[in-house]
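Take a look at the structure set out below.
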Amino acid sequence: MLAQESILETTVQTETESVTTETSQTVANLESETTSQTVMQEKESSSAIAESSSRNVVAVTTETTNEIQNSGTDGKAVSAESVFSEADYKQATALELATLVREKKVTSEELVKIALAITKRENPTLNAVITLREEAALTEAKALQDTGQPFLGVPLLLKGLGQSLKGESNTNGFGFLRDQVAGGTSTFVKALQNAGFIIIGQTNYPELGWKNISDSKLYGVSVNPWNPNHYSGGSSGGAGASVAAAFVPIASGSDAGGSIRIPASWTGTVGLKPSRGVIIGNSNSAKGQTVHFGLSRTVADTNALFETLLTKKDLPAGHLSQAQPIAYTTESPAGTPVSAEAKEAVAEAVAFLKDQGYTLVEVKHPVDGERLMKNYYTVAAGSAGIADFMARQKLKRPLERNDVELLTWALFQTGKNITSEETTAAWTDIALQAQAMDEFYQQYPILLTPTTAATAPSIDNPLLKPEHAAQMEKIDQLSPAEQKQLIYDQWLTAFTYTPFTQQANLFGHPALSVPTYVSKEGLPLGIQFNSALNEDRTLLQLGALFENNHKINQPHVEEPDKDKEPDASGEPEKDKDPNASGEPDKDKEPDASGEPDKDKEPDASGEPDKDKEPDASGKPDKDKETKTSEGPIEGKDQNQNPDKAGKTTSGSSLDNSLNSSANQGTKSTESTHAFSNKSMIGKQEQLPKKVLPKAGAEVPSTFWIVLGGAFLVTSGTIYIRKTRK
């Protein structure tokens, strides 16, 4: 969620020097190593997890009751000769699909066609996918050979940020890079291909992955499959929505502060943030903060993906004795409010674990979250100069306000005044907190918390107060101390929803989000298991314990009506709405603690600065939504959108409380993203134009790490940024 890093620990830019390196050869060498990557299954650690995937492989039906759209842009149905239905596909895990392909009961090409058809039909509502590569994916599926790949022929969606695939869009969320494509394929992506996945497209994310929601100005808002009135999370929001909606069984993501686990919690999917340095192709972010991995619908698939991408051969098998106490807390590490629903989710998990014979001990949260996050934001702001670097390379001039969203601009201006000494001090303090956490794990091997403090917030809530947006527009007029305080203050509203995820990244520890809870409004909520470095398998065993005992609780998404043309709105018929009043559940105990610390947050008037450009919330102008196709959900009044259960939801009490102070006046007109949802899917000529480097041209390259992951602009000359003295 909220931080960007560079390959250097300090990244305030004053000048550059170019260092020529054989980048392409290095990447090639790394990629060649992935071909020998095999699935490592430790017997002791995998027995419980294997049990969760031991059910019979989905039976191949001879019925074709689900009409599958052709992958071609004409939208015709797949031939009736196909015996594998869309329903079969949506119910199957990635491992089951690979087994079917291996046993020749279905072809990878058929699976890809189904995945493309679902995506093109349902994406106009969710805006989870930003590009499709139909022709390439079908060609790769047809040519696929079985060499023992664990995910043979399984369709996969790739996160659009930080995971380069040669020839595909590589914008980092910047409008001025809308035509840029990757000049090479990253090691992580190559490893996914070597594992047998067929990449069918790329998923939505916020600009540079800064946020815990995906509300990109360029691509629009990625919304939640369980209720499109709510966010899908960030920064891997498109990935979470794609998996929850069964576009694909697994989508790749990246996590530098919760960017896998936050969407997992809010979309009812499984999200693992692996330990520092154990996954192939991990970024070179400072202290290994960013990791690349994926989201899935089952712990079994997550475990198989982990073992496939694992590079550390001596990782412990993982074992949690019932004699070892498990710690739990529902306290926010920063003292911010936590919803009653999140507390209930943890309480249910505690009761289940006690029934299984484990000892549970309630503790105070061992981390000083306010102190940790101030260090976190120092590191983030110190690396925002990457936006200026890219603007200079592409536009041949310094970065200007209109080039980027408001948050990127504010971080860039703040970063100019952050010295290398400040960044070093921040990391030193983080290391001290990590040491204290390591000592905690000596007594309690597991810490159980909510993954997020509440269910997904409403898309009417930009998670930015209007007075903060106004101050950010003039941030260059503030002192360095005032700038840093503003960065902390403006992020506090968003951080209040997700205070539990950042420590795992900064400390290098693994963390697993498992979807065990569904609110009365039908929105998912995850619980999070945290442990010490390299104890990933222990976490996966705990997740498997919940899965094997049917404690994975995911909302049900109704199948579309096959007898009529799909409605891109995703709304049920209004006359069937049992409760369109929008009133909150009267029986639900309100949580009035959703307000941030009033001593730290200026009073939110709710009125925008009329003279200021709206913030970079990524939300479309409501007055234009029904007139254009530029909003996240076309032709829809987003204040009147019932959920899929047929009722208007009020969201969590925490959501209501924060909405009351933050959702007025900060609607952004910046969210006129470049591609309408309808034109984006199924009409390749309207996707970003692919501009490849000329043969023999030396293309500048940089390897910067953001909250959402690492991005490699292209291979060529690497520019190393000097830090301010």
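Our numbering is plain: 1 for the first residue shown, then up by one each step along the chain.
Each Cβ is built from the backbone N, Cα and C atoms, and glycine gets one as well.
For all the noted positions, this structure keeps the original residue and models no substitution.
DSSP assigns LYS159 (mutagenesis position) to a strand in the three-state reduction. Using a 10 Å radius centred on the Cβ of LYS159 (mutagenesis position) and all shown protein chains, the other Cβ atoms total 30. Marked as active site, charge relay system by Swiss-Prot on the basis of a curator's inference: LYS159 (among others).
Look at Swiss-Prot and you will find SER235 (among others) tagged as active site, charge relay system, backed by a curator's inference. Following the DSSP three-state reduction, the secondary structure of SER235 (mutagenesis position) is coil.
The active site, acyl-ester intermediate feature in Swiss-Prot is assigned to SER259. DSSP assigns SER259 (mutagenesis position) to coil, not to a helix or a strand.
One mutagenesis experiment catalogued in Swiss-Prot, LYS159 to Ala, is accompanied by this note: Strong decrease in activity on the lipoyl domain substrate and on lipoylated small molecules substrates.
Counted within 10 Å of its Cβ, the other Cβ atoms near SER235 (mutagenesis position) come to 40, all protein chains included. Annotation of the published mutagenesis SER235 to Ala in Swiss-Prot: Loss of activity on the lipoyl domain substrate and on lipoylated small molecules substrates; the original residue is retained in the structure shown.
Among the mutagenesis entries in Swiss-Prot is SER259 to Ala, noted as: Loss of activity on the lipoyl domain substrate and on lipoylated small molecules substrates.
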**Prompt:** How many whole Å apart are the CA atoms of LYS159 (mutagenesis position) and SER259 (mutagenesis position)?
**Reply:** 11
**Request:** Between SER259 (mutagenesis position) and SER235 (mutagenesis position), find the distance joining the two CA atoms and give it rounded to the nearest Å.
**Result:** 5
**Asked** Within 10 Å of the Cβ of SER259 (mutagenesis position), how many other Cβ atoms can be counted across all chains shown?
**Response** 42
